[in-house]
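Take a look at the structure set out below.
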Amino acid sequence: MDISISWVVIIVSVLSYLILMDKWRAAKLPKNIPPGPPKLPLIGHLHLLRGGLPQHLLRGITQKYGPVAHVQLGELFSVVLSSTEAARQAMKVLDPNFADRFVNIGSRIMWYDSEDIIFSRYNDHWRQIRKICVSELLSPKNVRSFGYIRQDEMASLIRLFESSEGKPVNVSEEISKTVCTIVSRVAFGSAVKDQSLLLNLVKESLRMASGFELADLFPSSWLLNLLCFNKYRLWRMRARLDNFLDGFLEEHRVKKSGEFGGEDIIDVLYRMQKDSQMKVPITNNGIKGFIYDVFSAGTDTSAATILWALSELMRYPEKMAKAQAEVRESLKGKTNVDLTEVHELKYLRSVVKEALRLHPPFPMIPRLCVQESEVTGYTIPANTRILINVWSIGRDPLYWEDPDTFNPDRYDEVPRDIIGNDFELIPFGSGRRICPGLHFGLANIEVPLAQLLYHFDWKLPPGMTAADIDMTEKTGLSGPRKNPLILVPIIHNPTS
């Protein structure tokens, strides 16, 4: 009995302390913070983020409380931005104040203690690695030079689909494999031997790292940190990734060159690592973190966008016919198809824009406000976590007519770009932290999609109609399809 009473006293004392701390933190906030829903003691608004994808649930909050709204996630005061004006102020006008990233348990473990580029803090390391990325690795010139790799892998994919003519195929699986091979040849200089292992590692780690952890939301609690079992699973996943990358990097050191003796991404990073003029030394973990960036952001997002575009086109046969007519007329008689040819395909590029609007590869962009700032009249305290809801902005009826409808023709009237200038459409972000692999990612979307539309007439499996296509998203950093896309390829015969 005495033991039971002691436990009750301890629990009541701990809860009382946490409630007092909660009130103390709330009292320190400025008066003019963004509005938000009524919150519960201790957990804040966590109860409002159950039973759906975060971008969907947060959209519901901003629709009710305004495009700039605060959410209390445990101990963490966070602000959601869901309008073009708010995004413009945070990513352009006040960009230095919002250029930092917050990290959580998943990103810290899987992205090598933020020594990569995606989750790096806004510091000299980030500036240096971004400069290397933009000038040495993924510049538009280098992206064009990778054209022969895209052509090789697409030729293999086309042969595979031709051999399966008239039969249902798992398009999701085959496109993921192809994009993975393209990325690995660019990054490593050759195709990865255990490609399926790498794909599974990336997909599973992205799934595990993308959710909310109680230990992240209550950072002052050593007990929750100790009991965060997903953290231990992530460390095991990290060990598997380390083992894979260490082995491959060692092979690369011995080989010393990529395909045909050319310099690949790892060669460039090793060269920079030996450069004594580097302001911040590049570590082995930094190299592995960058490679993981390339695969996690380059493979999953490009494949997901191709699949969303195909899914939408299958739901709208008239759009599919228009896209195929343009591709087949423009590419008729050409043996090599790459960026030069694809850049002339206006409607195809509108299809890609529309797929990115409805299904952005990064539905929410995380930022950290490093000093007190004012956004659309509201005060954002320093160290506030910022969530820019790109998915919600892309479906806002204030900016888009029939926002939930797939309509590539809308860009004939308002030709918005996707490189961070038009804040109605920012699938790759904007400002200093815009995705440095933007051109590489677009090339790996537009070129494969053009070839798939050129070579095949796509049909649904027997018994399915356009209304039966499952468009459900699943949890993940890239907003992928929940279920694989199964289609039937029919070889296009230009003379028939």
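Each Cβ is built from the backbone N, Cα and C atoms, and glycine gets one as well.
Taken verbatim from Swiss-Prot:
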VARIANT   Lys167 to Glu  In strain: cv. Tc
VARIANT   Ile175 to Val  In strain: cv. Tc
BINDING   Cys435  heme binding site
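Features recorded in Swiss-Prot, as mapped to the structure shown.
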residue	record	DSSP (3 states)
Lys167	variant position	coil
Ile175	variant position	helix
Cys435	heme binding site	coil
Those residues of the chain, 6+ apart, with a Cβ under 8 Å from that of Cys435 (heme binding site): Ala297, Phe362, Phe428, Gly429, Gly441
Number of other Cβ atoms within 10 Å of the Cβ of Lys167 (variant position) across all protein chains: 10
Rounded inter-Cα distance in Å - Ile175 (variant position), Lys167 (variant position): 16
Number of Cβ atoms other than its own within 10 Å, given for Ile175 (variant position): 21
